[in-house]
Amino acid sequence: MAVRELPGAWNFRDVADTATALRPGRLFRSSELSRLDDAGRATLRRLGITDVADLRSSREVARRGPGRVPDGIDVHLLPFPDLADDDADDSAPHETAFKRLLTNDGSNGESGESSQSINDAATRYMTDEYRQFPTRNGAQRALHRVVTLLAAGRPVLTHCFAGKDRTGFVVALVLEAVGLDRDVIVADYLRSNDSVPQLRARISEMIQQRFDTELAPEVVTFTKARLSDGVLGVRAEYLAAARQTIDETYGSLGGYLRDAGISQATVNRMRGVLLG
């Protein structure tokens with residue numbers, strides 16, 4: 001029976017649940033593992049996961065804590081973006097979009113007076129974020145490591161904070177590299193929308209904890225209103241924006257993989273492992 005819950009995390013799944021051409025038990029995805037409890041750790045052991053690819057930035061790890069995984073599981077810190085050589089903000093993509101919503105002064109007609117205008121602005125911001133994904137420092141390194149681990153036959157769980165944006169990007173490229181149809185790739189990606197309520201609750205909690213005293217009711221209302229589905233959910237056009245950047249900058253996914261140092265032989269081995 002497929003395991004569909006990871007206690008202490010959310011947005012968890014075996015990618016093979018949706019991408020049924022994949023062998024089960026090879027590629028998993030989830031939110032952060034910083035609150036994994038004993039039952040969650042037991043689940044990881046039962047699933048036979050050997051490696052965790054943590055795509056969070058160093059600041060996210062410091063702020064939220066490392067993954068609480070069992071001994072014997074290798075954790076690969078693959079910050080995306082990697083600020084060791086990049087001056088960009090190291091917030092999670094949805095956090096960056098959320099900050100833009102909070103600080104927007106309405107000068108561009110995006111004052112957020114209605115829920116629809118907030119969601120429209122959020123969608124634009126998230127699309128902009130995804131458009132930059134392929135060229136962000138750390139993106140190709142993260143993809144290279146995940147592909148290499150999978151090609152070596154090691155069951156991998158990939159995660160970021162929410163398990164939807166950076167994780168969604170990396171998983172989508174893995175699935176495309178092994179030859180899965182676009183509709184299957186998008187179907188797995190969109191499943192993260194089922195976890196929006198948990199993400200909204202977690203972010204609301206984080207916002208509250210950043211203040212020494214309880215927020216004024218009007219501030220809470222203003223803030224929560226900007227936790228729109230455009231920021232917290234995923235859309236097919238977000239993934240398409242990232243994919244367009246790959247084609248425009250590298251010519252094709254193959255070109256992107258080669259630039260990342262991923263050989264065709266490695267891709268072939270990964271395909272053999274994942275498809276059987």
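Glycine is treated like the rest: Cβ placed from N, Cα and C.
Residue density at C160 (mutagenesis position): 30 other Cβ atoms are found within 10 A of its Cβ, drawing on all protein chains shown. The active site, phosphocysteine intermediate feature in Swiss-Prot is assigned to C160.
According to Swiss-Prot, the mutagenesis experiment C160 to S carries the annotation: Shows less than 1% of wild-type activity. Does not affect macrophage apoptosis. In three-state terms derived from DSSP, C160 (mutagenesis position) belongs to neither a helical nor a strand segment and is classed as coil.
Cβ neighbours within 10 Å of F161 (mutagenesis position), excluding its own Cβ and spanning all shown chains: 29. A mutagenesis experiment is reported in Swiss-Prot for this position, F161 to A, and the note states: Loss of activity.
Residue environment of K164 (mutagenesis position) contains 28 other Cβ atoms, counted within 10 Å of its Cβ in all protein chains. Annotation of the published mutagenesis K164 to A in Swiss-Prot: Shows less than 10% of the wild-type activity towards phosphotyrosine peptides, but remains unaltered towards pNPP and phosphoserine/threonine peptides; the original residue is retained in the structure shown.
Swiss-Prot gives this note for the published mutagenesis D165 to N: Shows less than 0.1% of wild-type activity with peptides substrates. Reduced to three states, the DSSP call for D165 (mutagenesis position) is coil.
Looking at Swiss-Prot, you'll find the mutagenesis R166 to A noted as follows: Shows less than 1% of wild-type activity. Of all Cβ atoms in the shown protein chains, 29 besides its own fall within 10 Å of the Cβ of R166 (mutagenesis position).
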